[in-house]
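What Swiss-Prot records for ASP109, ASP111, ASP113, TYR115, GLU120 is Ca(2+) 2 binding site, and it gives experimental evidence as the kind of evidence. The annotation domain 'EF-hand 1' is assigned in Swiss-Prot to 29-54 on the grounds of a curator's inference. According to Swiss-Prot, the domain 'EF-hand 2' annotation covers 60-95. If you look up Swiss-Prot, you'll see 143-178 marked as domain 'EF-hand 4', on the strength of sequence analysis. Looking at Swiss-Prot, the entry for mutagenesis of GLU84 to Ala says: Does not affect interaction with ric8a; when associated with A-120 and A-167. Looking at Swiss-Prot, the entry for mutagenesis of GLU120 to Ala says: Does not affect interaction with ric8a; when associated with A-84 and A-167. Under mutagenesis, Swiss-Prot gives GLU167 to Ala with this note: Does not affect interaction with ric8a; when associated with A-84 and A-120. What Swiss-Prot notes for the natural variant ILE178 to Met is this: In RNA edited version.
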Amino acid sequence: MGKKNSKLKQDTIDRLTTDTYFTEKEIRQWHKGFLKDCPNGLLTEQGFIKIYKQFFPDGDPSKFASLVFRVFDENNDGAIEFEEFIRALSITSRGNLDEKLHWAFRLYDVDNDGYITREEMYNIVDAIYQMVGQQPQTEDENTPQKRVDKIFDQMDKNHDDRLTLEEFREGSKADPRIVQALSLGGD
């Protein structure tokens, strides 16, 4: 593939300043850093996992990083291009709460069917528990399964064992700890 995206075109910058919360200067800075870390202009899943391992040395972030990678890789080609990277970074770092919750919903909805099942929720919660390592937990949240049960008890209003985007959004807003656990912060 060679030096894909080594020079950022002005029309790409214009599109990204419109589509993201970054300025042209910030986009250029991020692009420079992205190319430094990914000289061919592509971030692979293994590279993505390696980055996560730097931030979570006491746990195993591999599973979680792979799940996040899937959401970053919008076109599902097995690599994150700069535009995909900056769009996801814009939402996760500067998006409003609804944007962040929609992004998180996409993370949890592994099969992209518009619902989060208990199994999908367990998959993510288990990955988070593996990533952060042994952390003190309350009795009702000391295993991934207990955490999932608690989340579904709070969010699954129609008791169909799956969460819609609306149930997920409302449930997350009703319990600030869930938003915190998603590392999404506030507005």
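Cβ coordinates come from backbone N, Cα and C, glycine included.
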>> Which mutagenesis positions are spatial neighbours of ASP109 (Ca(2+) 2 binding site) here, meaning Cα within 10 Å, out of GLU84, GLU120, GLU167?
In response: GLU120
>> What whole-number Å value do you get for the CA-CA distance of ASP113 (Ca(2+) 2 binding site) and GLU167 (mutagenesis position)?
In response: 15
> Who sits close to GLU167 (mutagenesis position): which same-chain residues at least 6 apart have their Cβ under 8 Å from its Cβ?
Replying inline: MET155, ASP156, LYS157, ASN158
> Where's the emptiest Cβ shell within 10 Å among the recorded positions GLU84, ASP111, GLU120?
Replying inline: ASP111
>> Let me spell it out: take the domain 'EF-hand 2' (60-95), skip the flanking residues so only those 6+ beyond its ends count, and list any with a Cβ under 8 Å from a Cβ in it.
In response: 4-5, 8, 12, 15-16, 19-22, 27, 30-31, 34-35, 41-45, 48-49, 51-53, 103, 106-107, 110, 123-124, 126-128, 130-131, 133, 184
> Residues near the Ca(2+) 2 site, ASP109, ASP111, ASP113, TYR115, GLU120 excluded, by Cβ within 8 Å of the Cβ center?
Replying inline: TYR108, VAL110, ASN112, GLY114, ILE116, THR117, ARG162
> Here are some binding-site residues: ASP109, ASP113. Which one has the most Cβ atoms within 10 Å of its Cβ?
Replying inline: ASP109
> Where does TYR115 (Ca(2+) 2 binding site) sit in the DSSP three-state scheme?
Replying inline: coil
>> Test of understanding: give the count of other CB atoms lying within 10 angstroms of the CB of TYR115 (Ca(2+) 2 binding site).
In response: 18
>> Under DSSP, is GLU167 (mutagenesis position) part of a helix or a strand, or is it coil?
In response: helix
> Which residue counts does DSSP yield for the domain 'EF-hand 4' (143-178) in the helix, strand and coil classes, in that order?
Replying inline: 25 helix, 2 strand, 9 coil
> What does DSSP give as the helix, strand and coil breakdown of the domain 'EF-hand 1' (29-54)?
Replying inline: 19 helix, 3 strand, 4 coil
> By DSSP, what is the split of the domain 'EF-hand 2' (60-95) into helix, strand and coil residues?
Replying inline: 24 helix, 3 strand, 9 coil
